[in-house]
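Here the structure is laid out as structure tokens; the discussion comes afterwards.
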Amino acid sequence: MDLPPQLSFGLYVAAFALGFPLNVLAIRGATAHARLRLTPSLVYALNLGCSDLLLTVSLPLKAVEALASGAWPLPASLCPVFAVAHFFPLYAGGGFLAALSAGRYLGAAFPLGYQAFRRPCYSWGVCAAIWALVLCHLGLVFGLEAPGGWLDHSNTSLGINTPVNGSPVCLEAWDPASAGPARFSLSLLLFFLPLAITAFCYVGCLRALARSGLTHRRKLRAAWVAGGALLTLLLCVGPYNASNVASFLYPNLGGSWRKLGLITGAWSVVLNPLVTGYLGRGPGLKTVCAARTQGGKSQK
């Protein structure tokens with residue numbers, strides 16, 4: 001399934017046009033709420049917004065690259081910079097969504113015990129660990145195994161390959177024999193692990209909702225709030241990481257599905273602000289947490 005270059009260009013441009021204002025508004029809204037009362041959820045939302053804004057800024061260049069059928073339009077030395085700006089948020093976003101889901105689950109399932117550890121300083125530490133983990137893992141994989149890396153033994157610039165047509169390509173002409181295991185390791189640690197955490201927390205939140213005293217309407221809304229993070233992981237970032245697994249299992253699969261996965265991943269900059277903004281506004285799990293906390297106090 002190979003999309004026409006014009007369609008890929010249009011999808012990247014649309015994601016940028018929608019994602020940039022949405023993420024700016026999300027960051028401004030989270031900052032305004034943080035000035036009144038900083039919570040762990042706001043810390044995760046701020047870091048997710050900054051990560052998505054970095055991805056959004058890289059989308060115009062990705063659109064130009066798609067219109068040129070994958071040819072790299074800038075100097076070769078800028079390919080590593082683009083790789084960090086584009087691929088780092090794709091993986092870091094899953095970590096922030098998993099952290100946000102874990103905080104919501106702990107607040108709903110263990111309201112009394114979680115209150116003792118519900119401090120923003122701990123959340124900042126979690127976010128710093130996510131930034132460091134993703135950056136170090138990406139740096140090791142790209143620096144060692146990418147075209148022009150330490151293990152590649154070629155004279156090209158880092159990340160740059162020149163296929164038979166003579167046009168330089170940034171990362172997308174990577175040798176499948178080395179690209180498959182490298183990308184699979186990234187997906188395994190930085191996507192499937194956060195996905196498993198988010199899914200577990202979603203199920204736990206549903207169980208907490210089933211035992212709560214909320215009305216049916218509020219239960220439905222809270223269930224949607226709890227599932228927002230899981231939804232964006234599956235719909236946006238899931239296809240890209242599925243293509244990484246497929247290319248690892250079948251090295252000769254081709255890059256068509258990867259191109260489609262990169263486009264769906266770009267649209268996470270549109271869905272993520274909607275998910276975090278809705279989580280911040282809705283009564284959902286905050287109401288559950290408050291109700292269960294009050295119930296715990298009344299039992300004493």
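Every residue gets a Cβ built from N, Cα and C, even glycine.
Taking the Cβ of TYR91 (mutagenesis position) as reference, residues of its chain lying under 8 Å away and at least six apart in sequence are, in sequence order, VAL134, HIS137, LEU138, LEU186, LEU190, PHE191. Among the mutagenesis entries in Swiss-Prot is TYR91 to Ala, noted as: Reduces response to linolenic acid. Reduces response to synthetic agonists.
The annotation that Swiss-Prot gives for the mutagenesis experiment TYR114 to Phe reads: Reduces response to synthetic agonists. Other Cβ atoms within 10 Å of the Cβ of TYR114 (mutagenesis position) number 17 in total over all chains.
Over all protein chains present, the Cβ of HIS137 (mutagenesis position) has 16 other Cβ atoms lying within 10 Å. In this structure, HIS137 (mutagenesis position) is part of a helix by DSSP. Among the mutagenesis results in Swiss-Prot, HIS137 to Ala has the note: Reduces response to linolenic acid. Reduces response to synthetic agonists. The residue drawn here is the original one.
For GLU145 to Ala, Swiss-Prot lists a mutagenesis experiment annotated as follows: Constitutive receptor signaling.
There are 24 other CB atoms within 10 A of the CB of ARG183 (mutagenesis position), with all protein chains counted. What Swiss-Prot says about the mutagenesis result for ARG183 to Ala is this: Reduces response to linolenic acid. Strongly reduces response to synthetic agonists.
For the mutagenesis of TYR240 to Ala, Swiss-Prot gives this note: Reduces response to linolenic acid. Reduces response to synthetic agonists. The structure shown keeps the original residue. Spatially close to TYR240 (mutagenesis position) yet at least six residues away along the chain are LEU90, ARG258, GLY261, LEU262, THR264, GLY265, judged by Cβ distances under 8 angstroms. According to its DSSP assignment, TYR240 (mutagenesis position) is helical.
DSSP assigns ARG258 (mutagenesis position) to a helix in the three-state reduction. According to Swiss-Prot, the mutagenesis experiment ARG258 to Lys carries this note: Reduces response to linolenic acid. Strongly reduces response to synthetic agonists.
Here the residue is the original one, but Swiss-Prot notes a mutagenesis experiment at this spot, ARG258 to Ala: Strongly reduces response to linolenic acid. Strongly reduces response to synthetic agonists. If you draw a 10 Å sphere around the CB of ARG258 (mutagenesis position), it holds 20 other CB atoms from the protein chains shown.
Taking the C-alpha positions, the distance from ARG183 (mutagenesis position) to TYR114 (mutagenesis position) comes to 36 Å.
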